[in-house]
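Asker: Features from Swiss-Prot:
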type	residues	note
MUTAGEN	Asn134 to Lys	Decreases protein stability
DOMAIN	142-456	domain 'Kinesin motor'
BINDING	Gly223, Gln224, Thr225, Asn226, Ala227, Gly228, Lys229, Thr230	ATP binding site
MUTAGEN	Lys426 to Asn	Decreases protein stability
MUTAGEN	Ser841 to Ala	No effect on cellular localization; when associated with A-845
MUTAGEN	Ser841 to Glu	Loss of cell plate and plasma membrane targeting; when associated with E-845
MUTAGEN	Ser845 to Ala	No effect on cellular localization; when associated with A-841
MUTAGEN	Ser845 to Glu	Loss of cell plate and plasma membrane targeting; when associated with E-841
Amino acid sequence: MADQRSKTNRWNWEVSGFEPRKSSSNASFAESTGHRTTGPLLRRNSISTPSLPPKQAIASKVNGLKEKVKLAKEDYLELRQEATDLQEYSNAKLDRVTRYLGVLAEKSRKLDQFVLETEARISPLINEKKRLFNDLLTAKGNIKVFCRARPLFEDEGPSVIEFPGDCTICVNTSDDTLSNPKKDFEFDRVYGPHVGQAALFSDVQPFVQSALDGSNVSILSYGQTNAGKTYTMEGSNHDRGLYARCFEELFDLANSDSTSTSRFSFSLSVFEIYNEQIRDLLSETQSNLPNINMDLHESVIELGQEKVDNPLEFLGVLKSAFLNRGNYKSKFNVTHLIVSIHIYYSNTITGENIYSKLSLVDLAGSEGLIMENDSGDHVTDLLHVMNSISALGDVLSSLTSGKDSIPYDNSILTRVLADSLGGSSKTLMIVNICPSVQTLSETISCLNYAARARNTVPSLGNRDTIKKWRDVASDARKELLEKERENQNLKQEVVGLKKALKDANDQCVLLYSEVQRAWKVSFTLQSDLKSENIMLVDKHRLEKEQNSQLRNQIAQFLQLDQEQKLQMQQQDSAIQNLQAKITDLESQVSEAVRSDTTRTGDALQSQDIFSPIPKAVEGTTDSSSVTKKLEEELKKRDALIERLHEENEKLFDRLTERSMAVSTQVLSPSLRASPNIQPANVNRGEGYSAEAVALPSTPNKNNGAITLVKSGTDLVKTTPAGEYLTAALNDFDPEEYEGLAAIADGANKLLMLVLAAVIKAGASREHEILAEIRDSVFSFIRKMEPRRVMDTMLVSRVRILYIRSLLARSPELQTIRVSPVECFLEKPNTGRSKSTSRGSSPGRSPVRYLDTQIHGFKVNIKAERRNKLASVVSRMRGLEQDAGRQQVTGVKLREMQDEAKSFAIGNKALAALFVHTPAGELQRQIRLWLAENFEFLSVTSDDVSGGNGGQLELLSTAIMDGWMAGLGAAVPPHTDALGQLLSEYAKRVYTSQMQHMKDIAGTLAAEEAEDAGQVSKLRSALESVDHKRRKILQQMKSDAALLNLEEGSSPIPNPSTAAEDSRLASLISLDGILKQVKEITRQASVHVLSKSKKKALLESLDELTERMPSLLDIDHPCAQREIATAHQLVETIPEQEDTNILEQSHDRRPSLESISSGETDVSQWNVLQFNTGSSAPFIIKCGGNNNSELVIKADARVQEPKGGEIVRVVPRPSVLVNMSLEEMKQMFVQLPEALSLLALARTADGTRARYSRLYKTLAMKVPSLKDLVSELE
């Protein structure tokens, strides 16, 4: 059955119903065809048999093959040379780019050096500014006293305080014994109850600036209980106190003064003093905080300090410290709370490291009265508070009076604040008082205490002293302004240098992207050259095989040659006998005509356009018998021609039905809703007519239906028929023929063979064979056009085959509307003919294919009356019954056919009509137009059998044949109209393809990637689209047969893809960054890291962050998110000393649980087979899990049957570094036996080497572990 099916499906040259014409050439062709069907499939020469001797033809064929092999070798060597030149050119380009990058790097280094030098010049100015500001504050006084009164509550009675000025406060003592019961106090600043926290802080800010400049500053909140001390320091939720405002000011000033070489850092310590004992409020909850030592002369106390990087962290730490104090409010009144902000400044240029401290002190209540009912503990607490506050007053008094000995040791409070009270330190005391008359005595006591500290300051009542200090302050301000101006200029210069550095970095990024693009182009060209080289090698191999086949066939051809000669001799004799019979018949007919002419006086003309032999009038019995014989012979010959036409029409109908099937599927939803489509047009039996059909305007781009007949570099299926036709068309040489008649005969035979091959291929394979012989057919037609020897009707049929094949595969071409046939026909002297019912239908709105006006073809037919004798003869022959009918003669039909041919030459609109309308439908429309416009040719019930219907058929056939012949005629310097239409349709398809690629690339370029997987998908998708676009461009450049390229330039505009290329370069850079982040995350997947390792990982993440400017803005979030996640992961891993990590690494062994309980979820397994020389090879399946670990699946034991597979995570080769051989064997027990057999050796070193090679071999088969393999290497 298989042999029978192969015989039935074998391709052969037989055409059903086709018999060759009875001539010498056709006879030989028929005989050769008969031999070909019975014998094996042989390759025929395109040269006709009588043209050259057989031996000479075979020798020429062999020589031609040798020349082709030689040309193929030369092409191969040229391609190799081009590849070498391209490689050298790429290397030279890369060298130039590398040198240019070096120059840019040198410029960047110089800019960095210049920035450092500029900052080195700015640093002294900044220090001088700080010194001047500190001198200004010193000139105003190192110790300042502010007074603040809180608002009066409702139940506290009247107020006893007045505010006569900004520096004076007046207290009504209500002492009638005194002449002036009011007592005045002067301070540096006095704040009434209406003053808020912001106004108070505006005067405190210079002390904060001094602390940042390097001076120790202490701010003391002093006063009686419930006077507002704690509110001044802490504030409320909506009006913050000095704690939060001081740190925010420090943070903002540090940010504005920090540079690339200088940096500020802050840490916080919070403690309280109760009964002369220090209690750390931070170390109670966090034991791992770094400590700071406080030297208290007699002892050293360690306090915990926590680093804070922003105001939110500061408030959080401060809140946790306050929570540690507890809820004993009575205890708060006898406790001193101290919040110390430690300020660290470092400069890498000058090597300067500065430490300063800002102490914010909330002192205990100052009432100091001991009641009789107070307990012993409370009395002790009050005594300690009075002692510490008194000692603080003594220290301030000694400092302001200039004494040599300062009593710091009298209290733990003064010892703690010793470094912030004397020398160049700045001290601010804020006295908080209550305006109520109930607390008058405590208020006066607080004011006296504060006045004692302030009155020791040099008196401001001396005008000379005031003038002196004002002059000093004025000079200091002027100098400070000059320094600030110079500092501002230098900062502007630094900004300009940073901008220049940024421009240089941008140039580096652009150049880097260009280098990547050059690498990509070079890689693409190399891959293309490699593929072309492989194709040439395959072609060379095929040529060798064909050459060997031809040599084997030479012997068979020699045997067939003798047989063909004998057959030709027999055919020649038969032809001569037939020609003799025809001559006798013609002489008999001539005698009969002459005898009839003598009787009637007028000769009759023939009405057959295909036969040159006239028909005799039925006069005698002999002439009628001769006429019948001639008619039988002519009918046989015409039947053969009609069969070939019918086969061609069936082929055209199949192509049209296929294209209509595709378009009907697209149109099915819209046919019901369209009111302009008439049912008569939809239900016609033969496809669609030339009338306008509402097709969709745009195809579905997602389906990718835009294809050409041949797709560039796509491999086309080959068939024996296609190979034979390709060779015959390519090898056809007109120079080998003698005379134009021989050339025309050979060329037309080849075109007929093309049509016959497509017919035999059938509807399922007609597109394949058309694509296979496409280049050869178009080259053959282009080569033969200048000689004007081809049958233009055959050329038209071949062109229509290819255009309809293109229409069937291109939905956007099916939307083209063509003009109806009425636009191409008109009656003489009347302009346009009356339109048919189809043309005048109100629902029809045709859209013309061309914008220019279509000139119609004038059908010149006039009604004439015959003479009486002709009418009698016609009645005798039974041809006509009406003497008024039009006499359509052969001459008239030939003239009309010639005029139709001239009209069709170069007419692209008519070509579009032929392409989009089936031939049978088009001829039917022409017959209908003729019947409607020439009434004397109309068919009635009386003359159906008389032949009038035959006249309409003859006229429509003559017009159709003339148009078909004219459409295939070339118009120098252009090709024929159908060829021009094919070129234009191909350009439309290419334009749609390029725009489709542009739209897809634009959509992908605008899509934002969320993670590494989407980045990889986007990159591969953009690279795929770019590769397809380049393939389309290459196909356009090489497809000269369709596009008719001039001087190698592309006729299709190439849309700009700069944005898509930039996004692709950005995705490539982003992919590299994400791979490095993934590698860092993998290295950080441990429990403990060494300090050096952790520092190296963090530096690597910082370097990746610096590479982010090379990415587009759309890719920044993804990179920032991945880097931030990795940075947070590394930061959370505990660190140890390098020595501890090394000791642990020596003791580290892979646990059995880590091997058996690791993650074994693998998406895809890769199978490897190891042949060890035994009967059964080892089969191991390998894959990768989400942790980038190698996972294998194999039989637990080699000798066990299938089904006992186990899955294990394979440890890395580095695990075996410090293992002994026995320990390795124990580890391999948990792994499949095949792995241990392949890896174990006699020694430990040999086992490590074999295991490392085996691990690399397995990992190379897993795509996700290729980076791991490169790391191991």
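Every residue number used here counts from 1 along the chain in the order it is shown.
Glycine too: its Cβ is placed from the backbone N, Cα and C atoms.
Although substitutions are noted, the structure shown does not include any of them.
Mind mapping these onto the model and telling me what they sit next to?
Answerer: Take the CB of Asn134 (mutagenesis position) and look out to 10 A: across all protein chains shown you find 19 other CB atoms. The DSSP secondary structure for Asn134 (mutagenesis position) is helix.
The secondary structure of Gln224 (ATP binding site), as reduced to three states from DSSP, is coil rather than helix or strand. The Cβ of Gln224 (ATP binding site) has 23 other Cβ atoms within 10 Å, all protein chains considered.
Counting only residues at least six positions away in the same chain, the Cβ atoms of Leu137, Asn142, Ile143, Lys144, Phe207, Ser210, Ala211, Ser215, Asn216, Val217, Ser218 sit under 8 Å from the Cβ of Lys426 (mutagenesis position).
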Asker: Show, in sequence order, which residues other than Gly223, Gln224, Thr225, Asn226, Ala227, Gly228, Lys229, Thr230 on the same chain lie with their Cβ within 8 Å of the centre of the Cβ atoms of the ATP site.
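Answerer: My list of surrounding residues reads Arg150, Gly365, Asn432, Cys434.
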Asker: Expressed to the nearest Å, what is the distance separating Gln224 (ATP binding site) and Asn134 (mutagenesis position) at their Cα atoms?
Answerer: 32
Asker: Work out how many Å separate Thr230 (ATP binding site) and Asn134 (mutagenesis position) at their Cα atoms, rounded off.
Answerer: 29
Asker: Return the residues near Ala227 (ATP binding site), defined as same-chain residues 6+ apart in sequence whose C-beta is under 8 angstroms from its C-beta, sorted by sequence, else 'none'.
Answerer: Arg150, Asn432, Ile433, Cys434, Thr439, Cys446
Asker: Below 8 Å Cβ to Cβ and six or more residues apart, same chain only. Which residues does that give for Gly228 (ATP binding site)?
Answerer: Arg148, Arg150, Asn432, Cys434
Asker: What is the interatomic distance between the Cα atoms of Thr225 (ATP binding site) and Asn134 (mutagenesis position), given in whole Å?
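Answerer: Distance (Cα to Cα, whole Å): 34 Å.
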Asker: Can you tell which of the binding-site residues (Gly223, Thr230) has the fewest other C-beta atoms within 10 angstroms of its C-beta?
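Answerer: It is Thr230 that, of the binding-site residues Gly223, Thr230, has the fewest other Cβ atoms within 10 Å.
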Asker: Taking just the CA atoms, what is the gap between Gly223 (ATP binding site) and Asn134 (mutagenesis position) in Å?
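Answerer: Rounded to a whole number, the Cα-Cα distance is 28 Å.
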Asker: Just counting, how many other CB atoms are there within 10 A of the CB of Thr225 (ATP binding site)?
Answerer: 17
Asker: Does anything in the same chain, at least 6 positions from Asn226 (ATP binding site), have a Cβ under 8 Å from its Cβ, and if so what?
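Answerer: The list for Asn226 (ATP binding site) reads Cys434, given in order along the sequence.
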Asker: Once the chains shown are all counted, how many other Cβ atoms turn up within 10 Å of the Cβ of Lys229 (ATP binding site)?
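Answerer: Here the count is 27.
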Asker: Mean pLDDT for the domain 'Kinesin motor' (142-456), as a whole number?
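Answerer: The average pLDDT of the model in the domain 'Kinesin motor' (142-456) works out to 86.
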